[in-house]
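Pulled from Swiss-Prot, these are the features on record:
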type: DOMAIN; residues: 58-331; note: domain 'Septin-type G'
type: BINDING; residues: 68-75, Thr102, 208-216, Gly265, Arg280; note: GTP binding site
type: MUTAGEN; residues: Ser91 to Ala; note: Abolishes phosphorylation by PKG
type: MUTAGEN; residues: Ser92 to Ala; note: Increases phosphorylation by PKG
Amino acid sequence: MSKGLPEARTDTAMSELVPEPRPKPAVPMKPVSINSNLLGCIGIDTIIEQMRKKTMKTGFDFNIMVVGQSGLGKSTLVNTLFKSQVSRKASSWNREEKIPKTVEIKAIGHVIEEGGVKMKLTVIDTPGFGDQINNENCWEPIEKYINEQYEKFLKEEVNIARKKRIPDTRVHCCLYFISPTGHSLRPLDLEFMKHLSKVVNVIPVIAKADTMTLEEKSEFKQRVRKELEVNGIEFYPQKEFDEDLEDKTENDKIRQESMPFAVVGSDKEYQVNGKRVLGRKTPWGIIEVENLNHCEFALLRDFVIRTHLQDLKEVTHNIHYETYRAKRLNDNGGLPPGEGLLGTVLPPVPATPCPTAE
């Protein structure tokens, strides 16, 4: 008996030291998708009409920036895109405004209504870009402006008493105008697109395409695409943002055939075969802006407005703005930029020493 007692005590002591095995946490079940045949109409498809009605009531913002050296018809093209005088031509500037010594940013807002839908359009012009003897880093004020709009939106978003609808001044689309030299891109072109394509949706266009023959235009487009590829520059729509095979197929065709769009702009109408058409009069005849045999303006218009406008806005918000937002919040410890929750500047948090074991 006495020999068995210590063994019993040892067993008890060991059982006290060994913890009971913990039950495994419950694994959440994955939702199972089952294709059910509806027994009748429930009205799911009316969500599209609901969204349409809401958009018609509130309207939507669209902010487009035009960049390129003077004389490439930037304002004319934008006016042609929206069939209204939404961009101020250089010829209407004061004498002092004609040759800015540095790159300036000029934003003009308009409200355009079509079919009951209101678009709050802002056209951002960049006079002075590429017009100086030394154009080094002339893209910096443009990048600064774009980031300032992200910052403005971020401050509104993290505000405790934020507005129900935050005014959106973020640049959704940047049309970059390439001079129709027919040779190659300038170092400035490459430098601009390399930096700005990381923060905004850049769409390259060849300006005044009527100055080139069809063969010259085709060769120049291929050369531009090749130079952008060699320099690792991705323009909108970027391959990595294609959501599915349908998107990829559609966007591949745009990337490989249409880009950069070779365009001609005009806000003047002429009579051609009994029809009034937008065009440019030349000694050889009328260049019809919306005729695909003459230029690719119609492709650009359809791309920017009719097929990809919503995607331009979504990529701006979900990719470019989100990248900026994550970096700013990460740099600031997850708090609003430079401020605490009550709008006061927070002092640095001292490191808490680890408690020493006694």
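Heads up, the Cβ atoms here are built off N, Cα and C, so glycines get one too.
Substituted residues are absent from this model; it holds the original ones throughout.
Positions of the features from Swiss-Prot, shown on the structure.
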| residue | record | CB count, 10 Å |
| --- | --- | --- |
| Gly68 | GTP binding site | 23 |
| Gly71 | GTP binding site | 12 |
| Lys74 | GTP binding site | 28 |
| Lys208 | GTP binding site | 20 |
| Thr211 | GTP binding site | 14 |
| Leu214 | GTP binding site | 11 |
| Gly265 | GTP binding site | 24 |
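Secondary structure at Thr211 (GTP binding site), as computed by DSSP, is helix.
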